[in-house]
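*Asks:* Below are the features listed in Swiss-Prot for this protein:
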- 16-24, 74-78, 133-136, 163-165: GTP binding site (BINDING)
- TYR6 to Phe: Abolishes the interaction with MLPH (MUTAGEN)
- GLN78 to Leu: Loss of GTPase activity (MUTAGEN)
- ASP91 to Gly: Strongly reduces the interaction with MLPH (MUTAGEN)
Amino acid sequence: MTDGDYDYLIKLLALGDSGVGKTTFLYRYTDNKFNPKFITTVGIDFREKRVVYDTQGADGASGKAFKVHLQLWDTAGQERFRSLTTAFFRDAMGFLLMFDLTSQQSFLNVRNWMSQLQANAYCENPDIVLIGNKADLPDQREVNERQARELAEKYGIPYFETSAATGQNVEKSVETLLDLIMKRMEKCVEKTQVPDTVNGGNSGKLDGEKPAEKKCAC
(Lines of atoms letter the chains of each structure in order from A and count residues from 1; the text may use other names and numbers.)
(Lines give C-alpha, C1' and ligand atoms only; values in the text may rest on other atoms or scores of the structure.)
Protein backbone atom coordinates (compact mmCIF):
# COMPACT_ATOMS: atom_id res chain seq x y z
CA MET A 1 0.00 0.00 0.00
CA THR A 2 1.25 3.45 -0.86
CA ASP A 3 0.75 6.55 1.28
CA GLY A 4 -2.95 7.39 1.38
CA ASP A 5 -3.89 4.04 -0.17
CA TYR A 6 -6.09 2.75 2.65
CA ASP A 7 -9.75 2.61 3.62
CA TYR A 8 -9.51 3.29 7.35
CA LEU A 9 -7.19 5.07 9.74
CA ILE A 10 -7.36 3.43 13.17
CA LYS A 11 -5.56 4.89 16.18
CA LEU A 12 -4.66 2.54 19.02
CA LEU A 13 -3.17 3.57 22.36
CA ALA A 14 -0.86 1.37 24.46
CA LEU A 15 -1.26 2.04 28.19
CA GLY A 16 0.33 0.74 31.36
CA ASP A 17 3.01 1.40 33.94
CA SER A 18 6.51 2.35 32.92
CA GLY A 19 8.64 -0.71 32.18
CA VAL A 20 5.85 -3.16 31.29
CA GLY A 21 7.19 -3.43 27.73
CA LYS A 22 4.86 -1.24 25.66
CA THR A 23 7.61 0.04 23.35
CA THR A 24 9.15 -3.38 22.69
CA PHE A 25 5.67 -4.86 22.18
CA LEU A 26 4.78 -2.29 19.51
CA TYR A 27 8.19 -2.66 17.86
CA ARG A 28 7.68 -6.42 17.69
CA TYR A 29 4.25 -5.89 16.13
CA THR A 30 5.27 -3.34 13.50
CA ASP A 31 8.78 -4.59 12.65
CA ASN A 32 8.72 -8.17 13.94
CA LYS A 33 11.94 -7.47 15.84
CA PHE A 34 12.92 -7.40 19.50
CA ASN A 35 15.13 -4.69 20.91
CA PRO A 36 15.68 -5.02 24.67
CA LYS A 37 17.66 -1.77 24.80
CA PHE A 38 14.84 0.73 24.28
CA ILE A 39 14.97 3.67 26.68
CA THR A 40 11.88 4.72 28.62
CA THR A 41 9.35 6.57 26.47
CA VAL A 42 9.19 10.29 27.23
CA GLY A 43 5.70 11.66 26.64
CA ILE A 44 4.19 10.13 23.49
CA ASP A 45 5.60 8.25 20.52
CA PHE A 46 3.95 6.19 17.81
CA ARG A 47 4.53 3.49 15.23
CA GLU A 48 2.57 2.63 12.09
CA LYS A 49 1.55 -0.47 10.19
CA ARG A 50 -0.69 -1.24 7.22
CA VAL A 51 -2.87 -4.35 7.44
CA VAL A 52 -5.73 -5.93 5.51
CA TYR A 53 -8.92 -6.60 7.47
CA ASP A 54 -11.22 -9.27 6.04
CA THR A 55 -14.91 -9.01 6.89
CA GLN A 56 -17.22 -11.99 7.24
CA GLY A 57 -20.74 -12.34 5.93
CA ALA A 58 -23.68 -13.56 8.01
CA ASP A 59 -23.12 -17.05 6.61
CA GLY A 60 -19.50 -17.02 7.75
CA ALA A 61 -18.16 -16.63 4.24
CA SER A 62 -15.39 -14.14 3.53
CA GLY A 63 -16.62 -10.66 2.70
CA LYS A 64 -14.89 -7.51 1.56
CA ALA A 65 -11.25 -6.83 2.45
CA PHE A 66 -10.38 -3.38 3.78
CA LYS A 67 -6.96 -1.75 3.87
CA VAL A 68 -6.33 -0.33 7.33
CA HIS A 69 -3.62 2.09 8.38
CA LEU A 70 -2.86 1.53 12.06
CA GLN A 71 -1.30 4.23 14.21
CA LEU A 72 -0.09 2.65 17.44
CA TRP A 73 0.56 5.30 20.07
CA ASP A 74 3.12 4.51 22.76
CA THR A 75 2.54 6.37 26.03
CA ALA A 76 4.84 7.12 28.94
CA GLY A 77 3.83 5.26 32.08
CA GLN A 78 5.35 7.69 34.57
CA GLU A 79 3.04 9.80 36.71
CA ARG A 80 4.62 13.08 35.57
CA PHE A 81 3.45 12.44 31.99
CA ARG A 82 -0.07 11.37 32.98
CA SER A 83 -1.81 14.60 31.95
CA LEU A 84 -0.13 14.47 28.54
CA THR A 85 -1.10 10.82 28.11
CA THR A 86 -4.76 11.33 29.00
CA ALA A 87 -5.00 14.12 26.44
CA PHE A 88 -4.62 11.43 23.75
CA PHE A 89 -7.35 9.16 25.12
CA ARG A 90 -10.22 10.75 23.21
CA ASP A 91 -8.46 10.39 19.87
CA ALA A 92 -7.86 6.65 20.26
CA MET A 93 -10.38 4.10 18.99
CA GLY A 94 -8.97 1.18 20.94
CA PHE A 95 -6.63 0.48 23.83
CA LEU A 96 -3.91 -2.07 24.57
CA LEU A 97 -3.89 -2.07 28.38
CA MET A 98 -0.66 -3.72 29.44
CA PHE A 99 0.92 -4.97 32.64
CA ASP A 100 4.09 -6.92 33.39
CA LEU A 101 3.60 -10.56 34.41
CA THR A 102 6.76 -10.26 36.53
CA SER A 103 5.41 -7.25 38.46
CA GLN A 104 2.42 -7.63 40.78
CA GLN A 105 2.30 -3.86 41.26
CA SER A 106 1.86 -3.20 37.53
CA PHE A 107 -1.08 -5.63 37.60
CA LEU A 108 -2.66 -3.93 40.61
CA ASN A 109 -2.34 -0.60 38.79
CA VAL A 110 -4.47 -1.89 35.90
CA ARG A 111 -7.52 -0.76 37.89
CA ASN A 112 -6.17 2.79 38.03
CA TRP A 113 -5.56 2.78 34.28
CA MET A 114 -9.10 1.50 33.70
CA SER A 115 -10.51 4.33 35.81
CA GLN A 116 -8.57 6.88 33.76
CA LEU A 117 -9.70 5.21 30.56
CA GLN A 118 -13.36 5.31 31.52
CA ALA A 119 -13.04 8.96 32.53
CA ASN A 120 -11.11 10.18 29.49
CA ALA A 121 -11.82 7.88 26.53
CA TYR A 122 -14.28 8.82 23.78
CA CYS A 123 -16.98 6.78 25.53
CA GLU A 124 -17.51 4.87 28.78
CA ASN A 125 -17.03 1.44 27.21
CA PRO A 126 -14.26 1.69 24.62
CA ASP A 127 -12.70 -1.35 22.98
CA ILE A 128 -9.87 -2.65 25.19
CA VAL A 129 -7.63 -5.71 25.25
CA LEU A 130 -5.84 -6.59 28.50
CA ILE A 131 -2.27 -7.79 27.96
CA GLY A 132 0.05 -9.55 30.39
CA ASN A 133 3.49 -9.03 28.86
CA LYS A 134 6.85 -10.79 29.43
CA ALA A 135 5.38 -14.30 29.28
CA ASP A 136 8.87 -15.50 28.32
CA LEU A 137 10.05 -15.02 31.93
CA PRO A 138 8.13 -17.76 33.83
CA ASP A 139 10.70 -17.98 36.64
CA GLN A 140 10.14 -14.31 37.49
CA ARG A 141 6.37 -14.41 37.22
CA GLU A 142 4.36 -12.70 39.99
CA VAL A 143 0.88 -12.64 38.41
CA ASN A 144 -0.88 -15.93 37.75
CA GLU A 145 -3.14 -16.44 34.76
CA ARG A 146 -6.27 -17.00 36.83
CA GLN A 147 -5.92 -13.58 38.51
CA ALA A 148 -5.54 -11.85 35.18
CA ARG A 149 -8.40 -13.68 33.48
CA GLU A 150 -10.74 -12.92 36.39
CA LEU A 151 -9.92 -9.23 36.10
CA ALA A 152 -10.47 -9.29 32.33
CA GLU A 153 -13.83 -11.04 32.84
CA LYS A 154 -14.81 -8.42 35.40
CA TYR A 155 -14.28 -5.70 32.79
CA GLY A 156 -15.68 -7.82 29.96
CA ILE A 157 -12.55 -7.59 27.82
CA PRO A 158 -10.25 -10.14 26.11
CA TYR A 159 -7.00 -11.16 27.80
CA PHE A 160 -3.72 -12.28 26.24
CA GLU A 161 -0.36 -13.26 27.67
CA THR A 162 2.33 -11.97 25.33
CA SER A 163 6.06 -11.77 24.84
CA ALA A 164 7.78 -9.08 22.83
CA ALA A 165 10.92 -11.22 23.01
CA THR A 166 9.40 -14.28 21.31
CA GLY A 167 6.43 -12.67 19.56
CA GLN A 168 3.93 -14.83 21.47
CA ASN A 169 0.37 -13.52 20.96
CA VAL A 170 1.59 -10.04 19.96
CA GLU A 171 -0.08 -10.05 16.56
CA LYS A 172 -3.12 -11.94 17.81
CA SER A 173 -3.84 -9.40 20.56
CA VAL A 174 -3.70 -6.43 18.17
CA GLU A 175 -5.81 -8.28 15.59
CA THR A 176 -8.42 -8.99 18.27
CA LEU A 177 -8.60 -5.31 19.19
CA LEU A 178 -8.88 -4.29 15.53
CA ASP A 179 -11.68 -6.81 15.04
CA LEU A 180 -13.62 -5.34 17.98
CA ILE A 181 -13.24 -1.83 16.56
CA MET A 182 -14.26 -2.77 13.02
CA LYS A 183 -17.32 -4.68 14.23
CA ARG A 184 -18.35 -1.74 16.41
CA MET A 185 -18.11 0.59 13.41
CA GLU A 186 -20.09 -1.82 11.26
CA LYS A 187 -22.88 -1.98 13.83
CA CYS A 188 -22.85 1.80 14.09
CA VAL A 189 -23.22 2.15 10.33
CA GLU A 190 -26.02 -0.40 10.22
CA LYS A 191 -27.93 1.53 12.89
CA THR A 192 -27.51 4.98 11.43
CA GLN A 193 -27.13 4.49 7.67
CA VAL A 194 -26.15 8.17 7.49
CA PRO A 195 -23.32 9.48 5.29
CA ASP A 196 -20.09 9.91 7.20
CA THR A 197 -18.23 13.16 6.55
CA VAL A 198 -15.28 12.68 8.87
CA ASN A 199 -12.10 13.21 6.87
CA GLY A 200 -14.10 12.88 3.65
CA GLY A 201 -15.15 9.46 4.85
CA ASN A 202 -17.27 6.60 3.58
CA SER A 203 -20.85 6.70 2.35
CA GLY A 204 -22.55 5.33 5.46
CA LYS A 205 -21.48 1.71 5.05
CA LEU A 206 -18.24 -0.20 4.97
CA ASP A 207 -17.68 0.19 1.24
CA GLY A 208 -14.03 1.26 1.46
CA GLU A 209 -14.35 4.01 -1.13
CA LYS A 210 -12.24 6.62 0.69
CA PRO A 211 -9.86 6.68 3.64
CA ALA A 212 -11.80 7.37 6.81
CA GLU A 213 -11.24 7.73 10.51
CA LYS A 214 -14.40 6.61 12.28
CA LYS A 215 -15.71 6.43 15.79
CA CYS A 216 -18.99 5.11 17.04
CA ALA A 217 -21.04 5.60 20.15
CA CYS A 218 -20.60 2.91 22.76
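Cβ atoms here come from the backbone N, Cα and C positions, even for glycine.
If you look for the noted substitutions, you won't find them, since the model keeps the original residues.
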*Asks:* Where the distance is taken from Cα to Cα, which of the binding-site residues GLY16, LYS22, LYS134 turns out closest to TYR6 (mutagenesis position)?
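*Replies:* Minimum Cα distance from TYR6 (mutagenesis position) across GLY16, LYS22, LYS134 lands on LYS22.
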*Asks:* Could you check what DSSP calls ASP91 (mutagenesis position) once collapsed to helix, strand or coil?
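*Replies:* In the DSSP reduction, ASP91 (mutagenesis position) maps to helix.
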*Asks:* Out of GLY19, LYS22, ASP74, LYS134, the binding-site residues in the record, which is closest to ASP91 (mutagenesis position) when you go by Cα distance?
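*Replies:* The answer is ASP74.
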*Asks:* Just name the winner among GLY16, GLY19, SER163 (the binding-site residues) by count of other CB atoms within 10 A of its CB.
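*Replies:* Highest number of other Cβ atoms within 10 Å: GLY16.
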*Asks:* For the recorded positions listed here (ASP74, ASP91), tell me which residue's CB has the most neighbouring CB atoms inside 10 Å.
*Replies:* ASP74
